[in-house]
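Heads up, the thing below is written out as structure tokens.
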Amino acid sequence: MTDMWDVRITDTSLRDGSHHKRHQFTKDEVGAIVAALDAAGVPVIEVTHGDGLGGSSFNYGFSKTPEQELIKLAAATAKEARIAFLMLPGVGTKDDIKEARDNGGSICRIATHCTEADVSIQHFGLARELGLETVGFLMMAHTIAPEKLAAQARIMADAGCQCVYVVDSAGALVLDGVADRVSALVAELGEDAQVGFHGHENLGLGVANSVAAVRAGAKQIDGSCRRFGAGAGNAPVEALIGVFDKIGVKTGIDFFDIADAAEDVVRPAMPAECLLDRNALIMGYSGVYSSFLKHAVRQAERYGVPASALLHRAGQRKLIGGQEDQLIDIALEIKRELDSGAAVTH
């Protein structure tokens with residue numbers, strides 16, 4: 001099937017969308033979504049807890065259905081699509097990778113903070129030994145300069161990563177910021193590895209940024225049907241396909257079939273639409289990790305403080321994935337200020 005696309009699309013509704021659903025996917029939902037995406041021609045479908053293998057925990061939120069069961073179901077359901085899984089070193093383990101492979105996952109996507117690529121070296125080595133295709137995620141890519149990001153990508157590629165993604169975890173990058181980073185990675189990696197892009201809609205630029213990435217040389221692009229992802233969601237796959245069709249980028253995905261899948265199958269599994277509301281906008285504007293949204297809203301309700309103010313301060317402090325517990329400290333800080341009569345602004 002590889003001759004069918006200029007760009008390979010990975011749908012991450014069943015991984016990034018897990019954040020929006022608080023990791024409560026059922027087997028029936030996963031089976032139906034995989035079948036619909038597969039029938040539409042989606043080549044890669046990512047399935048795991050929102051925070052990757054081993055993410056079901058007190059800190060990140062517990063899964064309704066064990067992720068390994070969902071990976072196994074997805075692999076058994078898909079006729080053509082390959083099943084990818086995400087893992088974060090320090091959250092997931094090498095044994096988790098082996099189990100995901102045994103359950104039918106064939107693409108291992110390993111994510112680190114954009115300055116910490118070195119923690120992925122052993123995991124890429126294992127994944128290649130297991131015969132898995134490898135993808136690297138450099139998260140929160142807006143926080144460092146393109147040349148520094150490229151140096152981190154080189155670490156992943158040398159470790160065995162076959163495609164390194166510029167990951168706009170906060171939805172904070174704007175067009176040229178995406179193009180500059182993708183171009184830097186393309187120049188650094190050459191033929192050693194492909195470059196990908198994973199965007200969020202927190203500033204409404206998921207699709208536009210993905211187009212900028214492709215024009216800068218990206219060969220793999222992420223999206224989620226109906227924007228089903230953290231924060232305001234990911235670039236909607238159905239819109240991506242429509243735009244790529246218009247500009248002559250082949251994806252192998254049928255526009256009408258993916259539009260039907262998004263409307264008729266994915267949307268019913270969503271607890272609500274992923275909204276570009278005030279909280280999401282502040283996340284994009286302030287550079288906040290998108291998966292913080294649900295955690296911030298929960299702590300804001302618990303302590304009676306504005307979620308928007310909590311998110312803005314999280315951005316000011318440059319919190320990254322894994323530091324969700326610090327939202328409690330910020331909420332308590334804001335509450336003390338409010339109780340003292342101080343004005344709290346964004």
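A Cβ is built for glycine as well, from the same backbone N, Cα and C atoms used for every other residue.
Modelled residues match the original; the substitutions are not represented.
Note on HIS19 (active site, proton acceptor): other Cβ atoms within 10 Å of its Cβ, all shown chains, come to 26. Mapped onto three states, the DSSP output places HIS19 (active site, proton acceptor) in helix. Here Swiss-Prot flags HIS19 as active site, proton acceptor.
The Cβ of ASP16 (substrate binding site) has GLU46, GLY50, ASP222, SER224, PHE228, GLY229, ALA230, GLY233, ASN234 as same-chain neighbours under 8 Å, each 6 or more residues away in sequence. The substrate binding site annotation in Swiss-Prot covers ARG15, ASP16, SER169, HIS198, TYR289, and the record cites sequence analysis as its basis.
Here Swiss-Prot flags ASP16, HIS198, HIS200 as Mn(2+) binding site.
The domain 'Pyruvate carboxyltransferase' annotation in Swiss-Prot covers 7-259 and rests on sequence analysis.
Mapped onto three states, the DSSP output places GLY322 (mutagenesis position) in coil. For GLY322 to Phe, Swiss-Prot lists a mutagenesis experiment annotated as follows: Abolishes substrate channeling to HsaG.
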Checklist entry - So which other residues, same chain and not among ASP16, HIS198, HIS200, have a Cβ within 8 Å of the centroid of the Cβ atoms at the Mn(2+) site? => result THR12, VAL167, ASP168, SER169, GLY171, GLY199, GLY206, ASP222, SER224, GLY229, ALA230, GLY233, ASN234, ALA235, SER290
Next on the checklist: Beyond the listed site residues ARG15, ASP16, SER169, HIS198, TYR289, identify every same-chain residue whose Cβ lies within 8 Å of the center of their Cβ atoms for the substrate site.
Outcome noted: THR12, HIS19, GLY50, PHE137, MET139, VAL167, HIS200, GLY229, ALA230, ASN234, SER290, SER291
Checklist outcome for this item: Cα-Cα, HIS198 (substrate binding site) versus HIS19 (active site, proton acceptor), nearest Å, comes out at 15
Checklist entry - Distance between HIS19 (active site, proton acceptor) and TYR289 (substrate binding site) at the Cα atoms, whole Å? => result 12
Checklist entry - Taking ARG15, SER169, TYR289 as the binding-site residues to compare, which has the smallest set of other Cβ atoms within 10 Å? => result TYR289
Checklist entry - Taking DSSP three-state, what's HIS200 (Mn(2+) binding site) in: helix, strand or coil? => result strand
Item to check | Model confidence over the domain 'Pyruvate carboxyltransferase' (7-259), averaged pLDDT | outcome: 96
